[in-house]
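The note that Swiss-Prot attaches to the published mutagenesis Thr4 to Ala is: Abolishes phosphorylation by CDK1, leading to a poor recruitment at double-strand. break (DSB) sites following DNA damage; when associated with A-17 and A-237. Listed in Swiss-Prot is the mutagenesis experiment Ser17 to Ala, annotated as follows: Abolishes phosphorylation by CDK1, leading to a poor recruitment at double-strand. break (DSB) sites following DNA damage; when associated with A-4 and A-237. For the mutagenesis of Ser17 to Asp, Swiss-Prot gives this note: Mimics phosphorylation; restores nuclear localization and recruitment at double-strand. break (DSB) sites following DNA damage; when associated with D-237. The structure shown keeps the original residue. Quoted from Swiss-Prot, the note on the mutagenesis of Ser237 to Ala is: Abolishes phosphorylation by CDK1, leading to a poor recruitment at double-strand. break (DSB) sites following DNA damage; when associated with A-4 and A-17. One mutagenesis experiment catalogued in Swiss-Prot, Cys519 to Ala, is accompanied by this note: Abolishes iron-sulfur-binding; when associated with A-768; A-771 and A-777. Impaired nuclease and ATPase activities; when associated with A-768. The feature [4Fe-4S] cluster binding site is assigned by Swiss-Prot to Cys519, Cys768, Cys771, Cys777. Among the mutagenesis experiments that Swiss-Prot reports, Glu675 to Ala is described with the note: Nuclease dead mutant. No helicase activity when the 5'-end of the substrate is blocked. In Swiss-Prot, a mutagenesis experiment is listed as Lys677 to Arg, annotated with the note Nuclease dead mutant. No helicase activity when the 5'-end of the substrate is blocked. Among the mutagenesis experiments that Swiss-Prot reports, Cys768 to Ala is described with the note: Abolishes iron-sulfur-binding; when associated with A-519; A-771 and A-777. Impaired nuclease and ATPase activities; when associated with A-519. For the mutagenesis of Cys777 to Ala, Swiss-Prot gives this note: Abolishes iron-sulfur-binding; when associated with A-519; A-768 and A-771. Impaired nuclease and ATPase activities; when associated with A-771. The structure shown keeps the original residue. As annotated by Swiss-Prot, ATP binding site applies to Gly1074, Met1075, Pro1076, Gly1077, Thr1078, Gly1079, Lys1080, Thr1081.
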Amino acid sequence: MPGTPQKNKRSASISVSPAKKTEEKEIIQNDSKAILSKQTKRKKKYAFAPINNLNGKNTKVSNASVLKSIAVSQVRNTSRTKDINKAVSKSVKQLPNSQVKPKREMSNLSRHHDFTQDEDGPMEEVIWKYSPLQRDMSDKTTSAAEYSDDYEDVQNPSSTPIVPNRLKTVLSFTNIQVPNADVNQLIQENGNEQVRPKPAEISTRESLRNIDDILDDIEGDLTIKPTITKFSDLPSSPIKAPNVEKKAEVNAEEVDKMDSTGDSNDGDDSLIDILTQKYVEKRKSESQITIQGNTNQKSGAQESCGKNDNTKSRGEIEDHENVDNQAKTGNAFYENEEDSNCQRIKKNEKIEYNSSDEFSDDSLIELLNETQTQVEPNTIEQDLDKVEKMVSDDLRIATDSTLSAYALRAKSGAPRDGVVRLVIVSLRSVELPKIGTQKILECIDGKGEQSSVVVRHPWVYLEFEVGDVIHIIEGKNIENKRLLSDDKNPKTQLANDNLLVLNPDVLFSATSVGSSVGCLRRSILQMQFQDPRGEPSLVMTLGNIVHELLQDSIKYKLSHNKISMEIIIQKLDSLLETYSFSIIICNEEIQYVKELVMKEHAENILYFVNKFVSKSNYGCYTSISGTRRTQPISISNVIDIEENIWSPIYGLKGFLDATVEANVENNKKHIVPLEVKTGKSRSVSYEVQGLIYTLLLNDRYEIPIEFFLLYFTRDKNMTKFPSVLHSIKHILMSRNRMSMNFKHQLQEVFGQAQSRFELPPLLRDSSCDSCFIKESCMVLNKLLEDGTPEESGLVEGEFEILTNHLSQNLANYKEFFTKYNDLITKEESSITCVNKELFLLDGSTRESRSGRCLSGLVVSEVVEHEKTEGAYIYCFSRRRNDNNSQSMLSSQIAANDFVIISDEEGHFCLCQGRVQFINPAKIGISVKRKLLNNRLLDKEKGVTTIQSVVESELEQSSLIATQNLVTYRIDKNDIQQSLSLARFNLLSLFLPAVSPGVDIVDERSKLCRKTKRSDGGNEILRSLLVDNRAPKFRDANDDPVIPYKLSKDTTLNLNQKEAIDKVMRAEDYALILGMPGTGKTTVIAEIIKILVSEGKRVLLTSYTHSAVDNILIKLRNTNISIMRLGMKHKVHPDTQKYVPNYASVKSYNDYLSKINSTSVVATTCLGINDILFTLNEKDFDYVILDEASQISMPVALGPLRYGNRFIMVGDHYQLPPLVKNDAARLGGLEESLFKTFCEKHPESVAELTLQYRMCGDIVTLSNFLIYDNKLKCGNNEVFAQSLELPMPEALSRYRNESANSKQWLEDILEPTRKVVFLNYDNCPDIIEQSEKDNITNHGEAELTLQCVEGMLLSGVPCEDIGVMTLYRAQLRLLKKIFNKNVYDGLEILTADQFQGRDKKCIIISMVRRNSQLNGGALLKELRRVNVAMTRAKSKLIIIGSKSTIGSVPEIKSFVNLLEERNWVYTMCKDALYKYKFPDRSNAIDEARKGCGKRTGAKPITSKSKFVSDKPIIKEILQEYES
């Protein structure tokens, strides 16, 4: 494996902070050999040396269990441990000479962020890598909100959520190494590349060009490209990359001279050494420049740049100022620019041209060779010019199109000063003496302007690709804002403080980036594979309690002179009551937890709050990290608690424990983050998180954040951590490296080609032995990376234990996993790529495009929420001067929707809330934040004041004035989560299995429990699905697996009885294919009754809550014990009694008894992360999966893991799983597990064909479309049913006699007409309207309204009518039309939403009618049409254009059937005006009203410019004017 040269050898690798002088080499060499000589098996755990308390003495490593510190001076003379391993094993290599670089000075970064100078940096630290014997739990990690059953709860998760007990934090520091790269090899490879510059315009040449040159241009340089070292092959930090040469060699005199100055790093390097495992080595001498071409270009632009034979040595380039000046023009370090083939990329030279097959043929060369003597040279030259011009024109067109797309991608919804957003259009790599590797990125901005960005150490180690988005946060130390490096300004000696963020539109949490420091692979796997199995953790629960106790205590102290222990105990008791259930499921007593908090935290919190939460900093001495100094710092105010900040500038997000105002020396106030930790461990990830919080605050408030405060509740004092430029750079490097694994979430993947799923390399460290995701990591290593025991780094035999089960069918397993993992990734790209729209579109643009946003808002009123303590209702209205604003009802935001509130200056997610009400002029949002805008800018004084959200003293009038210093936007919170749960479900097929019933002891709680099959991999499903093992059934002559007897008076038909018998004889699984209306729910309820009567436990699950509840409603009159998991407001009122109430649970045994005695547990497929599934003593005997044909295979695998046998019920002739990505759909993701098993093993299927829903005519349609006459009516009564009209004569009163049209409404409502296609081809006024992706048809909406009005006036109840459409824009229009009390009970849904439901009468609006006869793509899916038709019981009315709908080939024969049966009713020209119903016009007007007259403004007409792109409003105005 790249970067993992060791084989089962371990060393105690070290991370050191720079400090003092270089000393003798021999000592550390001997120590390294001693370490290497140790055996792999460790007899004693390593102890953790104290931090910030180490002296730089010459201390050798002893064999004691505690590894003592080694002086930094000794460590500096060592090479990396893995190089020593090679040296020892081969006994041929010598350690490289060390190098000490001159000390750098630190400078402030930019207006966005100020960084502290060297005096606040740490002194000397030596930290040993170790593997703790017991799990070392962090006190604060972020739980995944995705797939949470209650979406509301995940909108504002705590920064200290409960984390599964088995997930443990392992402190480890990476020390990854790759073999040295041979620079000569790079030069040789580049020399083989034929590359030429292409001019911007091709004109007649003065002389004949070589035909090879022309062919090369035509073919697009189809030569072998030099390879760029993959990032996975690089070390964990750029500092230690051995294949890239370092700065100039330092001679002995310079070393002696610099001994007194220490290392060159700026400020605090304790974090940097952990991030980078820093080392220095002697650089090879180099006299030539190596230029690498880009090999990673995805599309469009590609630059060709080659090496001239006459390339001159640039060893003389030493002047950094000269280098910087050259870089500004994009021509830095080019060889002999007048004569070199490597020239600067022109605007039109960045597209890769793939020639056709004929251009690749040699026939053109042969032809030219044969005719060369017969044709005049100028004729050949003219012909060649024509070819070149043709190619050039094609290139220019393609390039312009690509560049336009890139420029669009580079636009930002809210540009910021000092932040530049660019898209890479081409790139190249250059090897320079005394500089090392340099990459030159040709970029384009949102205005279409191109520029060059020069990237050096450390940013050069990122794998840039064409099309990547970068943010440059401009600093102030270097004049060239397009140079990203560690170089110093030669005049001021200040370090380059420009920062780079790669793929900034993916936001990573501070916790994720912090954990990546120890192991990048582990962090990536946790994010991409969400394991729903978790165990309760007392440590996490305790951390939550202590966090909230400290936060409450701080808030109390702000308004009181002192806090007493009595107050703390009072607050603690309240918190213990809140967390009582969490404590109980940890098998602990509440009193014990209280004593623990009082013993280990309460006294410290009391001392800390009384001493440090004070207006004055007198006596509040705070230690400064990395130094022996202290500084008076107090917390004079608290700005916010649990502040949630999203930063699309830095590509980061996080919850801050507290944002505080710190009073430092000379009463200078600073806004800084206060990070609270409650555990015993001291992890470098805490420092990473804290520094990330400084960046987040810098983005939110646009002020310098110079440090952060860290407080451990087990201590009485806090520590100040200065914000250091070098540390910030490497934290962003870690974040940027993570982003490369999630690029698919930014752009939708369209191609069907399978992409490679790459992971960071194995850490191969001692911490791997106790890693909580070791099984997943090694299985993936085997499936994706052809892993071997030697490369795993695990103790001997362990890799085989974890992966040997894959050997029996490894090739098939690899193919299966790779295929479906790729399909999940493609689908994930389509789901998540829309997330960035929130950041990249300004509010008005997003509102006009999609309606998912309301823009230009101001606060009109703020009131406290009457029902929810600590909540407020913010009322928003449009700006007063905005006369052109649309009605808020025109948006897609509705009551009870979750929304995100941001300001229009680029500060996103100020808070999240739920819509309380919305009307044309106002919208009310319930939030838990008192102030939205607490940033007050005095432009005259140039001072920014930050108001406290916790203790705001503003009056109502001042509050609103303060809030309206900015304008707001409200976005519908449809941020899509990744498919990490589905990806883990797929992986679980290949994890090692666990034998059930084995006694195991939990290492933390010491409790003994028996294993369950669900604790390991899903071996049974793997054999059935991947190995294609056929399911087994008991023979009809044998007794069934589950003995049963049906009652004599049962109403079940023969089909249903056969289906039940199939289930009871199944040894693995059974499938029930239930056609529409055939009683699937009844059969499932009967099966549950039989299984429970035989003592079996059942897990009932489906994709939707309604499907689960429909089955439970049929069981409500039984004595079966049922537990319905889910939030009450999502559960049907009739089944809410089954939602568990744990108030009666007083102990851990009470809880176990309650869940283990429950016969039926019901939940959705995505609700399987409940703690019940972990604490269950046994898995379920049966899992019943309803709606199985609508669930994609990876999602269905989740609940099936928890049962010994399973039953799937569905109909794959109805709606398939919803798949957004076309490539994923065509690749097979749309094929459900139900359909797969139906087709592979039809003997496992029981069909239900007798239906009791639809009349005979409607069944005819369904049989014609799908079922080939298999579907039958259950009895004659069902066959002959019709829609009854109690008062049909009422319609005559509403006829418009002036209209010549016949009384079409009475005709189509005639009860004998059970299927009607209402064809309006003769009505010219009815035509579709298309606005971007929104397709509506107002004429059809009016016809639908008249049909509903006609039925209501004829006596048909609203509850018996359903309105359906296939288009969501039409759905919104219909809902607005019927938004009146008189239509209560009328359901208006899409075909997908109507699945599983039925009505006596269904009206379908087909929408499409246009002159092009384009019927659209939705009708091509016959399964969707089938669902639409089969929702009706006794009457089906289809409103559409026969000519347009009939143009769809897939549906043409269906239209012909309607004509043959005389079911098409063609309307007359003026049919729209035949009836006039009461309040009809008012309903339409209110639904469509998008604007009204404004006082003092010119009236808007249908010819106004304002409505030119608003066809709905334009049509309304035309109706008014007519």
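Quick reminder: no glycine exception, Cβ is built from N, Cα and C everywhere.
Gly1079 (ATP binding site) and Lys677 (mutagenesis position) have their C-alpha atoms 56 Å apart, to the nearest angstrom. Applying an 8 A CB threshold to same-chain residues 6+ apart, the list for Cys777 (mutagenesis position) reads Arg521, Arg522, Leu525, Leu762, Cys768, Cys771. For the pair formed by Glu675 (mutagenesis position) and Pro1076 (ATP binding site), distance between Cα atoms is given as 57 Å, rounded to the nearest Å. Each residue contributes its Cα atom, and for Lys677 (mutagenesis position) and Thr1078 (ATP binding site) these two points are 58 Å apart. For the recorded ATP site, residues Gly1074, Met1075, Pro1076, Gly1077, Thr1078, Gly1079, Lys1080, Thr1081 set the reference point as the centre of their Cβ atoms, and the other residues of that chain within 8 Å of it by Cβ are Asp1211, Leu1248, Gln1251, Arg1253. For Pro1076 (ATP binding site), the count of additional Cβ atoms within 10 Å of its Cβ stands at 26 [all protein chains shown]. In sequence order, Ile1072, Gly1074, Asp1186, Val1209, Asp1211, Leu1248 make up the list of same-chain residues 6 or more apart from Lys1080 (ATP binding site) whose Cβ falls under 8 Å from its Cβ. Remark: of the binding-site residues Thr1078, Thr1081, the most isolated position is Thr1081 (fewest other Cβ atoms within 10 Å of its Cβ). Between the CA atoms of Cys519 (mutagenesis position) and Met1075 (ATP binding site) there is a gap of 51 Å.
Shown in sequence order, Asp1211, Tyr1213, Glu1247, Leu1248, Thr1249, Gln1251, Ser1262, Tyr1267, Lys1270, Leu1271 are the residues of the chain, 6+ apart in sequence, with a C-beta less than 8 angstroms from the C-beta of Met1075 (ATP binding site). Take the binding-site residues Gly1074, Gly1077: by the count of other Cβ atoms within 10 Å of each Cβ, the lowest one is Gly1077. In three-state terms derived from DSSP, Lys1080 (ATP binding site) belongs to a helical segment.
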